[in-house]
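Working notes for the structure below.
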Amino acid sequence: MAYRALMVLRMDPADAEHVAAAFAEHDTTELPLEIGVRRRVLFRFHDLYMHLIEADDDIMERLYQARSHPLFQEVNERVGQYLTPYAQDWEELKDSKAEVFYSWTAPDS
């Protein structure tokens with residue numbers, strides 16, 4: 001995978017099953033592949049929710065374009081009742097994207 005995006009939000013740990021179920025259903029639709037998502041991994045740590053998206057290339061533009069798609073709106077509405085922004089100044093999707101500040105790759109990779 002050449003591209004990764006890590007989104008960070010807040011979530012009550014008790015709601016993890018609901019969020020996972022929403023994405024499990026969503027990932028059976030055509031939309032993730034249309035956007036270019038190759039892998040999705042959800043993490044939780046106390047009240048933090050981390051959403052790792054992996055793709056072959058940068059998908060953020062396609063992700064923004066998909067916001068008007070009914071399947072995107074459906075999953076967003078479902079998980080939106082369980083997730084809240086981490087940052088108080090959150091305005092849009094990109095405001096929850098973690099910034100890479102160090103990366104290492106083994107020489108033989």
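Note: Cβ is positioned from N, Cα and C throughout, glycine not excepted.
The annotation that Swiss-Prot gives for the mutagenesis experiment His26 to Gln reads: No effect. The Cβ of His26 (mutagenesis position) lies under 8 Å from the Cβ of Pro32, Leu71, Glu74, Val75, each of these being in the same chain and 6 or more residues away along the sequence.
For the mutagenesis of His26 to Ala, Swiss-Prot gives this note: Relative activity reduced to 15% of wild-type. The structure shown keeps the original residue.
Recorded in Swiss-Prot as a mutagenesis result, Asp27 to Asn carries the remark: Relative activity reduced to 14% of wild-type. Same-chain residues at least 6 positions away in sequence with a Cβ under 8 Å from that of Asp27 (mutagenesis position) are, in sequence order, Arg40.
In Swiss-Prot, the entry for mutagenesis Arg40 to Lys states: Relative activity reduced to 16% of wild-type. The structure shown retains the original residue. Summarising the environment of Arg40 (mutagenesis position), the number of other Cβ atoms within 10 Å of its Cβ, over all protein chains shown, is 15.
The DSSP secondary structure for Arg40 (mutagenesis position) is strand. Here Swiss-Prot notes a mutagenesis experiment, Arg40 to Gly, with the remark: Relative activity reduced to 10% of wild-type.
Within 10 Å of the C-beta of His51 (mutagenesis position) we count 21 further C-beta atoms, all protein chains included. In this structure, His51 (mutagenesis position) is part of a beta strand by DSSP. Record note (Swiss-Prot), mutagenesis His51 to Ala: Relative activity reduced to 16% of wild-type. The unchanged residue is displayed.
As a published mutagenesis entry, His51 to Gln appears in Swiss-Prot alongside the note: No effect.
A coil conformation is recorded for Asp27 (mutagenesis position) in the three-state DSSP classification, outside any helix or strand.
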